[in-house]
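Remarks on the structure that follows.
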Amino acid sequence: MPSSSKSDFSFSTLIIPQHYLRAILKVVSSSSVEVCGFLFGKENRVLKVRFIRNRLNSPVEFEMDPEEMLKALEEAEQENLEVVGIFHSHIACPPIPSGKDLEGMKRWPVIWLIVNEKGEYKAWILSEKNKISEVKIVVE
């Protein structure tokens, strides 16, 4: 599995190419269920986006398909990429972490990019002390 950042993750900025952010927003704008996937790259810089099927097929929560997750993680490892973050959408809600997101952030202590169908997006990180902090997003 590719390495992911440790729980003492100190990056305060997520750097994402504009075409990747646009691709995520485009899929989210036409989806009736939460969209999810991985942000792969190096440190805090996104070099690849990988959509993963939401196996819950739900408009209010997501769970990445385990087989697709494994395949994506193996591909990233072959490409020497790390898990920079996880992205998912909220439908008809602001892009802020929910209680369920907080639980996921404890399991995956990386940046979480949350977007909605209005084109709003924010990124978040969970500290070791379970404090959620907003992460600045730089679109290149």
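Note: Cβ is positioned from N, Cα and C throughout, glycine not excepted.
Unsubstituted: the structure retains its original residues.
Annotated domain 'MPN' per Swiss-Prot: 13-133, in sequence order, evidence recorded as sequence analysis.
For the mutagenesis experiment GLU34 to Ala, the note given by Swiss-Prot reads: Loss of catalytic activity. Sequence-distant contacts of GLU34 (mutagenesis position), defined as residues of its own chain at least six apart whose C-beta falls under 8 angstroms from its C-beta, comprise ASN54, LEU56, SER58, PRO59, VAL60, GLU61, PHE62, HIS88, SER89, HIS90, ILE91. According to its DSSP assignment, GLU34 (mutagenesis position) is coil.
The active site, proton donor/acceptor annotation in Swiss-Prot covers GLU34 and rests on similarity to another entry.
Under the DSSP three-state reduction, LEU70 (mutagenesis position) is assigned to helix. The note that Swiss-Prot attaches to the published mutagenesis LEU70 to Ala is: 2.4-fold decrease in substrate affinity.
Taking a C-beta cut-off of under 8 angstroms and a sequence separation of 6 or more, ASP101 (mutagenesis position) has the following same-chain neighbours: HIS88, TRP112, ILE114, TRP124. What Swiss-Prot records for HIS88, HIS90, ASP101 is Zn(2+) binding site.
The Cβ neighbour count for CYS93 (mutagenesis position), using a 10 Å radius over every protein chain in view, is 15. Looking at Swiss-Prot, you'll find the mutagenesis CYS93 to Ser noted as follows: Is still catalytically active.
The note that Swiss-Prot attaches to the published mutagenesis ASP101 to Ala is: Loss of catalytic activity.
Where Swiss-Prot documents TRP108 to Ala as a mutagenesis experiment, the accompanying text is: Nearly no effect on substrate affinity.
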Sorted by sequence, non-HIS88, HIS90, ASP101 residues with Cβ within 8 Å of centre, Zn(2+): GLU34, CYS36, PHE62, SER89, PRO95, PRO97, SER98, LYS100, TRP112, ILE114
Can you tell me the three-state DSSP label for CYS93 (mutagenesis position)? coil
